[in-house]
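Asks: Quick one: the structure is below, and I'll ask about it shortly.
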Amino acid sequence: MKPGGNTIVIWMYAVATWLCFGSTSGWSFTLEDNNIFPKQYPIINFTTAGATVQSYTNFIRAVRGRLTTGADVRHEIPVLPNRVGLPINQRFILVELSNHAELSVTLALDVTNAYVVGYRAGNSAYFFHPDNQEDAEAITHLFTDVQNRYTFAFGGNYDRLEQLAGNLRENIELGNGPLEEAISALYYYSTGGTQLPTLARSFIICIQMISEAARFQYIEGEMRTRIRYNRRSAPDPSVITLENSWGRLSTAIQESNQGAFASPIQLQRRNGSKFSVYDVSILIPIIALMVYRCAPPPSSQFSLLIRPVVPNFNADVCMDPEPIVRIVGRNGLCVDVRDGRFHNGNAIQLWPCKSNTDANQLWTLKRDNTIRSNGKCLTTYGYSPGVYVMIYDCNTAATDATRWQIWDNGTIINPRSSLVLAATSGNSGTTLTVQTNIYAVSQGWLPTNNTQPFVTTIVGLYGLCLQANSGQVWIEDCSSEKAEQQWALYADGSIRPQQNRDNCLTSDSNIRETVVKILSCGPASSGQRWMFKNDGTILNLYSGLVLDVRASDPSLKQIILYPLHGDPNQIWLPLF
């Protein structure tokens with residue numbers, strides 16, 4: 001029986017006598033070279049008393065900063081540590097939560113998955129039932145100075161917690177108020193003041209508002225909205241499906257070939273409608289952390305050719321598949337072998353994307369960095385700007401002319417020449433060439449099997465939405481009824497008002513404080529190509545400047561280009 005009399009099967013561990021240094025979070029010890037080194041796990045604090053959007057944002061950023069070293073970053077998304085070879089003194093972080101009632105509990109998070117493994121309240125510590133002996137041994141290093149240690153008979157997965165709570169996540173409210181109540185419930189469980197269903201419900205709240213918010217910028221954004229408006233509400237389908245898909249998304253991204261998935265992953269929008277994700281591009285601003293799934297293959301190409309330096313303690317190398325995709329570019333048109341004729345030297349062109357299985361728009365991304373259609377290679381005619389791109393036999397073409405790298409920002413580059421794939425016109429039938437890279441819309445591409453632009457709202461400073469207003473753009477109160485707040489994200493890197501897809505979000509100059517406008521997409525210029533970054537900014541690739549709410553003052557009704565500083569007026573989030 002647990003103190004207080006709640007009926008629950010628990011196992012009580014004998015507690016060894018430890019030297020106590022007065023810390024409420026406990027000390028962990030690791031044995032190296034026959035020496036014992038005490039080390040306190042890092043502690044991050046958060047209080048619901050007077051919580052603000054900024055205090056919560058700072059808290060989640062601090063949690064992320066402690067969960068990952070930043071040594072392993074793939075497609076701009078940090079990867080959590082591999083549990084194999086991870087020293088025990090680096091295995092956990094502690095999150096100390098307090099509330100208006102001045103009650104305090106300390107959660108323990110596993111750095112390998114950002115998940116809660118247990119918590120401390122006063123002189124008692126409680127742990128979810130571990131999945132294996134290794135985890136069972138690891139948690140013995142947590143809260144070593146408590147008088148009482150208990151392990152629940154249940155694990156911490158959502159299915160079991162929902163069963164115990166008697167409710168599903170989609171019916172459990174989240175927000176600052178629910179978190180306040182959850183802290184009290186966890187605290188009073190040690191005295192018998194909390195029943196098991198309430199305890200399970202409280203775990204669900206804490207896990208979503210801390211672990212899931214650390215994993216996803218999207219979920220962090222949802223929690224910020226609740227705090228901003230002092231709102232209590234249950235998560236919508238977009239949140240639930242992200243939570244359920246984190247492991248599969250991590251696997252798909254790490255096993256992707258230059259960002260393209262071997263098979264799609266289905267997610268849901270806020271209204272419950274389903275959509276499939278075929279590539280990493282839309283996920284870069286959505287996912288903050290990935291669980292480690294596999295080591296990068298030796299030949300894999302990373303964002304802008306920067307390879308992460310991480311130790312490989314085992315042989316679990318990523319699959320490195322060879323997906324078959326369409327390559328979507330300027331104005332949503334596809335890379336196409338002209339007239340479906342595969343004789344050597346036939347031109348590659350822009351053409352409306354097909355929905356059938358015609359080979360001349362299907363491209364295999366090969367491990368050798370060739371891009372092939374019907375077994376033949378996408379090949380540049382030479383290494384000078386302006387030469388055309390053709391289909392050619394892979395075995396007889398010049399090897400360097402058939403090699404391409406696909407960057408996360410949508411650039412397809414020939415390494416030999418440092419020239420990039422380009423469409424100098426946005427019309428159907430335009431012959432593709434290679435050109436000097438200026439990060440223009442005419443040089444933006446996306447290997448995917450979803451040929452339609454991704455439609456989204458874009459939320460920025462103070463939870464306000466980016467809105468097109470004739471030729472101007474600024475932020476206003478968000479409303480699902482406002483069509484002018486809907487944006488189509490094109491594969492070529494342009495951001496277009498859903499109401500008029502012939503227009504583009506545009507900077508007509510590359511200098512700081514240039515006012516961003518809505519202008520014709522016709523130029524397909526460098527000032528019309530953008531990238532959603534993992535840090536929440538929207539980057540103009542050519543200038544290196546980001547979208548910024550001028551002076552953090554929405555009343556000025558100006559969005560400008562500005563150097564990166566990372567303040568809230570430069571942070572944006574696509575919501576679906």
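In case you wondered, yes, glycine gets a Cβ from its N, Cα and C as well.
So Swiss-Prot says this about it:
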type: ACT_SITE; residues: Y158; note: active site
type: ACT_SITE; residues: E212; note: active site
type: BINDING; residues: 43-45, G50, G85, 176-181, 230-232, I324, 336-340, Q349, K354, N360, N409, N449, 548-551, 565-569; note: carbohydrate binding site
type: DOMAIN; residues: 451-575; note: domain 'Ricin B-type lectin 2'
type: MUTAGEN; residues: R83 to A; note: No effect on the toxic activity but suppresses the vascular leak syndrome
type: MUTAGEN; residues: L109 to A or M; note: No effect on the toxic activity or the vascular leak syndrome
type: MUTAGEN; residues: D110 to A, E or N; note: Suppresses the toxic activity
type: MUTAGEN; residues: V111 to A or M; note: No effect on the toxic activity or the vascular leak syndrome
type: MUTAGEN; residues: N132 to A; note: No effect on the toxic activity but Suppresses the vascular leak syndrome
Asks: May I ask which of the recorded positions L109, E181, D548 is closest to E212 (active site) if we compare their C-alpha atoms?
Replies: L109
Asks: Return the average pLDDT for the domain 'Ricin B-type lectin 2' (451-575) as a whole number.
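Replies: Residues in the domain 'Ricin B-type lectin 2' (451-575) carry a mean pLDDT of 98 in this prediction.
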Asks: When you tally the Cβ atoms that lie within 10 Å of each candidate's Cβ, which of the recorded positions (N132, Q349) has the highest tally?
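Replies: Sorting the candidates by Cβ neighbours within 10 Å, the top entry is Q349.
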Asks: Would you pick out, from the recorded positions I43, V111, the residue whose Cβ has the largest number of other Cβ atoms within 10 Å?
Replies: V111
Asks: So how many of the residues in the domain 'Ricin B-type lectin 2' (451-575) end up helix, strand or coil by DSSP?
Replies: 18 helix, 48 strand, 59 coil
Asks: What does the structure give for the C-alpha distance between D548 (carbohydrate binding site) and V111 (mutagenesis position)? Integer Å is fine.
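Replies: Per the Cα atoms, D548 (carbohydrate binding site) and V111 (mutagenesis position) stand 33 Å apart.
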Asks: May I ask which of the recorded positions R83, Y158, Q349 is closest to L109 (mutagenesis position) if we compare their C-alpha atoms?
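Replies: Checked the recorded positions R83, Y158, Q349; minimum Cα distance to L109 (mutagenesis position) goes to R83.
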Asks: If you measure from the CA of R83 (mutagenesis position) out to 10 Å, which binding-site residues from the list N176, D336, G566 are inside that radius?
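Replies: So far as Cα distances go, none of the binding-site residues lies within 10 Å of R83 (mutagenesis position).
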Asks: How long is the line from the C-alpha of N176 (carbohydrate binding site) to the C-alpha of Y158 (active site), rounded to the nearest angstrom?
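Replies: Checking the Cα atoms of N176 (carbohydrate binding site) and Y158 (active site) gives a distance of 21 Å.
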